Amino acid sequence: MESRCYGCAVKFTLFKKEYGCKNCGRAFCNGCLSFSALVPRAGNTQQKVCKQCHTILTRGSSDNASKWSPPQNYKKRVAALEAKKKSSTSHSQSLTHKDQAIAERLARLRQENKPKSVPSQAEIEARLAALKDEVQGPIPSTQEMEDRLAALQGRVPPSHTVRPAHQAPDTRTQAQQTQDLLTQLTAEVAIDENCQPRASASLQNDLNKGAARSQRTNSQGQASQSLEEEKYKLLAEAAVELQEENTRQERILALAKRLAVLKGQDPSRVTLQDYHLPDSDEDEETAIQRVMQQLTEEAALDEASGFNIPEKPAPGSRAQPCKAEMEGPQAEEEELPWCCICNEDATLRCAGCDGDLYCARCFREGHDNFDLKEHQTSPYHPRRPCQEH
């Protein structure tokens, strides 16, 4: 069962909290427990009590029976009910038990079939007028309700927080923004120029105005001279860079023609458009190295594809196997004939370890039982340089 106020029967909620009367101990809301009195149970201290306990504690109990007598309407209803019971008991005394049960059922049916009292039009209008005349408190606004809820939750009320100012997005294009910035800078320069005559006027009022004028003339001459020197310096740097660029292009073209001659191509058909020219910011050595790398890669591709490679003359001496045998290892990195772990002379090659060389002891120690069974080995004999006869 939901807990309700003993005085107004309202439910206890978050906003309607439950309080207890210090005298009678019943549960009341804050509105019904608005009286204060000295309570003997609490050591004759001022406590919150209900209206009934406040009346008893302040005025004292009265022995007058008329004060506690029920209303007159209640007395009349009780008297009519007692008279009806007496008449029914006197009438039912002459009936049997079955007849009394039937009579009670008939009386109950008659009570149920009686038409209920319908209020008249005047009563309904009076009740509506009374409801309209009731004084209603002001309805709190949304802002007040949000502030109260924030206070209950322990937060800062929204009305006290500073809201950030709304800044509209900039819908201007980049060209418009640049133009506006230039206009702003022009206006600032104009303001600065307007402020300069005041300073010159203050200098004219000085007794040493002749010296000030000469100093200003000298400073202007020095500024113009420095601008001229800077202009000539920039022109000289541009000429040097242009000359370096031309020299670099000529060197790249010469290298490309030499490579074309080595390939057996016509060097007159080689142009700078066939190669990626370096940027002007690159160093000359870096650019040459990059172009050389590009040309070398192209030559390697041509050699791999067999395009435009001259045929090698067939050797006729007996030393051909030895030379062919020496060209392969010397073209690539020469293999070192010792163990890859202890640098002792290698005796076998392990195919399961990407062809690494081992001595017998390091091979046993570096392989477990599974590797010894799975890895295939072959004896290794270091290559010796052949002698021509």
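Glycine is treated like the rest: Cβ placed from N, Cα and C.
As the structure is a computational prediction, the values presented were derived from the model and not from experiment.
There are 20 other CB atoms within 10 A of the CB of Cys5 (Zn(2+) 1 binding site), with all protein chains counted. As annotated by Swiss-Prot, Zn(2+) 1 binding site applies to Cys5, Cys8, Cys29, Cys32, with the evidence given as sequence analysis.
As annotated by Swiss-Prot, Zn(2+) 2 binding site applies to Cys21, Cys24, Cys50, Cys53. DSSP classifies Cys24 (Zn(2+) 2 binding site) as coil under the three-state reduction. Around the Cβ of Cys24 (Zn(2+) 2 binding site), a 10 Å sphere holds 15 further Cβ atoms from the protein chains shown.
Annotation of the natural variant Asn64 to Ser in Swiss-Prot: In strain: FVB/N; the original residue is retained in the structure shown.
Quoted from Swiss-Prot, the note attached to the natural variant His91 to Gln states: In strain: FVB/N.
For the natural variant Ser94 to Gly, Swiss-Prot gives this note: In strain: FVB/N. The structure shown keeps the original residue.
Mapped onto three states, the DSSP output places Pro157 (variant position) in coil. According to Swiss-Prot, the naturally occurring change Pro157 to Thr is described as follows: In strain: C57BL/6.
Within 8 Å of the centroid defined by the CB atoms of Cys5, Cys8, Cys29, Cys32, the record's Zn(2+) 1 site, lie the Cβ atoms of Arg4, Tyr6, Gly7, Ala9, Val10, Lys16, Phe28, Asn30, Gly31, Leu33, excluding the listed residues themselves. For the recorded positions Cys5, Cys8, Cys32, Pro157, a Cα-Cα cutoff of 10 angstroms around Cys50 (Zn(2+) 2 binding site) retains Cys32. Taking the C-alpha atom of Cys5 (Zn(2+) 1 binding site) as reference, the shortest distance to any of the recorded positions Cys21, Cys24, Cys53, Pro157 belongs to Cys21. The record gives Cys21, Cys24, Cys50, Cys53 for Zn(2+) 2. Within 8 Å of the mean position of their Cβ atoms, the other Cβ atoms in that chain belong to Lys22, Asn23, Gly25, Arg26, Phe28, Leu33, Val49, Lys51, Gln52, His54.
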